[in-house]
Amino acid sequence: MKTPEDCTGLADIREAIDRIDLDIVQALGRRMDYVKAASRFKASEAAIPAPERVAAMLPERARWAEENGLDAPFVEGLFAQIIHWYIAEQIKYWRQTRGAA
């Protein structure tokens, strides 16, 4: 993949963006593997949401955004959506693997 400075046209730019988007989707898949693995360590469904963990994660993601020149509120909101979706998926997975309804 070319650096942004080495791109000679929109085709190069779009190819790089598509590659980055694929990397993001693959990272989300790897994240799901860990989310499912975490369910092994949750004694009950009620332990899954872990609001204290979410409360600690979001400001850290906002800080990472700032350190990378991105809009912190946008990134924090994006991660809030990501995290809450994964929590819902982990609950479904926990129920499936524990035989719960």
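Residue numbers in this text run from 1 along the chain shown.
Placement of Cβ uses the backbone N, Cα and C atoms for every residue, glycine included.
Here's what Swiss-Prot has on this protein:
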DOMAIN    4-94  domain 'Chorismate mutase'
BINDING   R14, R31, K42, Q90  substrate binding site
MUTAGEN   A37 to I  Increases the rate constant for the mutase activity by a factor of 1000, and also increases the lyase catalytic efficiency by a factor of 6
MUTAGEN   K42 to E  Loss of both lyase and mutase activity at any pH tested
MUTAGEN   K42 to Q  Loss of mutase activity. 15-fold reduction of the affinity for isochorismate and 3-fold reduction of the catalytic efficiency for isochorismate-pyruvate lyase activity
MUTAGEN   K42 to A  Active across the entire pH range from 4 to 9. 11-fold reduction of the affinity for isochorismate and 7-fold reduction of the catalytic efficiency for lyase activity. 6-fold reduction of the affinity for chorismate and 15-fold reduction of the catalytic efficiency for mutase activity
MUTAGEN   A43 to P  Slight reduction of the affinity for isochorismate and of the catalytic efficiency for isochorismate-pyruvate lyase activity. Slight reduction of the affinity for chorismate and of the catalytic efficiency for mutase activity
MUTAGEN   I87 to T  4-fold reduction of the affinity for isochorismate and 3-fold reduction of the catalytic efficiency for isochorismate-pyruvate lyase activity. 4-fold reduction of the affinity for chorismate and 15-fold reduction of the catalytic efficiency for mutase activity
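Locations of recorded Swiss-Prot features on the structure.
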residue: R14; record: substrate binding site; DSSP class: helix
residue: R31; record: substrate binding site; DSSP class: helix
residue: A37; record: mutagenesis position; DSSP class: helix
residue: K42; record: mutagenesis position; DSSP class: coil
residue: I87; record: mutagenesis position; DSSP class: helix
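Ranked by Cα separation from A43 (mutagenesis position), the binding-site residues R14, R31, Q90 are led by Q90. The DSSP breakdown of the domain 'Chorismate mutase' (4-94), given as helix, strand and coil counts, is 78 helix, 0 strand, 13 coil. Averaged over the domain 'Chorismate mutase' (4-94), the predicted model reaches a pLDDT of 97. For Q90 (substrate binding site) paired with A37 (mutagenesis position), the C-alpha to C-alpha distance reads 9 Å.
Among the mutagenesis positions listed (A37, K42, I87), I87 has its Cα nearest to the Cα of R14 (substrate binding site).
Same-chain residues at least 6 positions away in sequence with a Cβ under 8 Å from that of R31 (substrate binding site) are, in sequence order, Y86. Least packed by the Cβ count within 10 Å, out of the mutagenesis positions A37, A43, I87, is A43.
Sparsest Cβ environment among the recorded positions R14, K42 (other Cβ atoms counted within 10 Å): R14.
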